[in-house]
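Feature list (source: Swiss-Prot):
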BINDING   Arg12, His72, Arg133, Thr166  2-oxoglutarate binding site
BINDING   Glu13, His195, His197  Mg(2+) binding site
BINDING   Asp92, Ser135, Thr166  L-lysine binding site
DOMAIN    4-259  domain 'Pyruvate carboxyltransferase'
MUTAGEN   His72 to Leu  Significant decrease in sensitivity to lysine inhibition. Large decrease in affinity for 2-oxoglutarate. Almost no effect on affinity for acetyl-CoA and on turnover number
Amino acid sequence: MREWKIIDSTLREGEQFEKANFSTQDKVEIAKALDEFGIEYIEVTTPVASPQSRKDAEVLASLGLKAKVVTHIQCRLDAAKVAVETGVQGIDLLFGTSKYLRAAHGRDIPRIIEEAKEVIAYIREAAPHVEVRFSAEDTFRSEEQDLLAVYEAVAPYVDRVGLADTVGVATPRQVYALVREVRRVVGPRVDIEFHGHNDTGCAIANAYEAIEAGATHVDTTILGIGERNGITPLGGFLARMYTLQPEYVRRKYKLEMLPELDRMVARMVGVEIPFNNYITGETAFSHKAGMHLKAIYINPEAYEPYPPEVFGVKRKLIIASRLTGRHAIKARAEELGLHYGEEELHRVTQHIKALADRGQLTLEELDRILREWITA
C-alpha cells in the first residue's frame, strides 16, 4: 500500500452540516484535538463566507499547530487575496467543471483554465510558501476530456490536484480508473486529493480505491458530517485502512482519541453517535450469537476486524439472550467463580434461553440466576 495523508474538513465541510454552528472556541477545540490526534491537514471555511469566518481562519492559522491549516475557496482572485491575508498554510481552489456547474457559473473550459492560472499565479507570487491545490468540482459528472485538459494545464503550477465526488454518485471502479488517468496526466510530482460525498454510501470505498489508484490525500470529517449526507467519515476511513495497514495507521495517529473526537463533535452539533457507527458506535463490538460468543472467548480475532482497545473502546458480550450458548454461560459462570457439571450447564443454559424468550435479561439478572442455580 502507498503512503497517504488525511485532510480533515470538519471545520469546512463539517460546517456545512445542517446542525453545525461552531463557535470560534469550538473550532479551536476541534483543531487542537485533530492536531493531537495526528491529522496532517485541517481545512477551514473560506474566509469570504462571513466576517466571522475570516476571523476564525486567522485564529486557526495562528495556533502554531503541527497540522497545516488550509482554506477552501472558489477559484476567484478576490477570494484568493483574502485567503492569503489570513496566514493559512494552504489554499484549496475549486472550479466547477461539470455541465451542471458550468451552466451555473457561465464559463467554458478554456475560460476555466485561463482564470485558474491567473489565480494560481497570484497566490504563487503573493505567498510562495503556501501550498496550492486545484480541484475540479463535480469531477465525476464532468466530461473526462475536459477534466484532463484542466488538470494538465494547472499541474505545473500546483502542489496538488483534487478530485471531488460532489454529489456522491461515483462508484469505486470509476474512482480507481479516473485517479489512475489523472496520475498519468499530472505526473509523479503532483499530489492527488480525493473528496467523496456519501449520498450513495460509497464514500469510504471510494476513498480507499482512490489511494489504491495513486491518490496521496483523502478528505474526511469527524462522524462524516457535511453537506447533505456528508463525506468520508474519519473513523470509518481509519477502520478501512487499519485492516490493511495496521502498523502504518497506528504509527501515524493517536487512535485511542477517536471516541473523544466523535463525542466532542456529536455534542457540538447536537446529535447522538449512531449505534452502528464505525468503531465508536454502541454496538460496534457487540457479540450476541452463541457461536460468536464461543469464538470470541477463545480468540477475539475470529469475529473482530481490529481490536477495540486500539481505538480506546471495549467489546460487549450479550450473554443473557435466547441466542446464547453453553460456552458463553460457562465462561460467565467461571468469571463469577462458579462451576457446573455438563448436565447442569446444559440445564441452566436452557433455563436462561427460556427466560430470555419472555424478554431480554440484564447481566445482573443473569448473574443472580447463575448464583441461585448453584445453591438451589
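Every residue gets a Cβ built from N, Cα and C, even glycine.
The two recorded residues Thr166 (2-oxoglutarate binding site) and His72 (mutagenesis position) have their Cα atoms spaced 14 Å from each other. Sequence-distant neighbours of His72 (mutagenesis position) (same chain, 6+ residues apart, CB-CB distance under 8 A): Ser9, Arg12, Glu43, Val44, Thr45, Thr46, Asp92, Leu94. Of all Cα pairs drawn from Arg12, His72, Arg133, Thr166, which the record names as binding 2-oxoglutarate, the longest spans 16 Å. Between the CA atoms of Glu13 (Mg(2+) binding site) and Arg133 (2-oxoglutarate binding site) there is a gap of 16 Å.
Sequence-distant contacts (6 or more apart, same chain, Cβ under 8 Å) of His195 (Mg(2+) binding site) comprise Ser9, Glu13, Ser135, Gly162, Leu163, Ala164, Asp165, Thr166, Asp219, Ile231.
Here the Cβ of Glu13 (Mg(2+) binding site) has 26 other Cβ atoms within 10 Å, regardless of which shown protein chain they belong to. Highlighted in sequence order, Ser9, Glu13, Glu43, Asp92, Leu94, Ser135, Gly162, Ala164, His195, Asp219 have their Cβ within 8 Å of the centre of the Cβ atoms of Arg12, His72, Arg133, Thr166, the residues recorded for 2-oxoglutarate, and are not part of that set. Those same-chain residues not listed among Glu13, His195, His197 yet with C-beta within 8 angstroms of the centroid of the Mg(2+) site C-beta atoms are Ser9, Ala164, Asp165, Thr166, Gly196, Ala203, Asp219, Thr221, Gly226, Glu227, Gly230, Ile231, Thr232. His72 (mutagenesis position) falls within a strand segment according to DSSP.
The two recorded residues His197 (Mg(2+) binding site) and Arg133 (2-oxoglutarate binding site) have their Cα atoms spaced 19 Å from each other. Taken as a whole, the domain 'Pyruvate carboxyltransferase' (4-259) shows an average pLDDT of 95 in this prediction.
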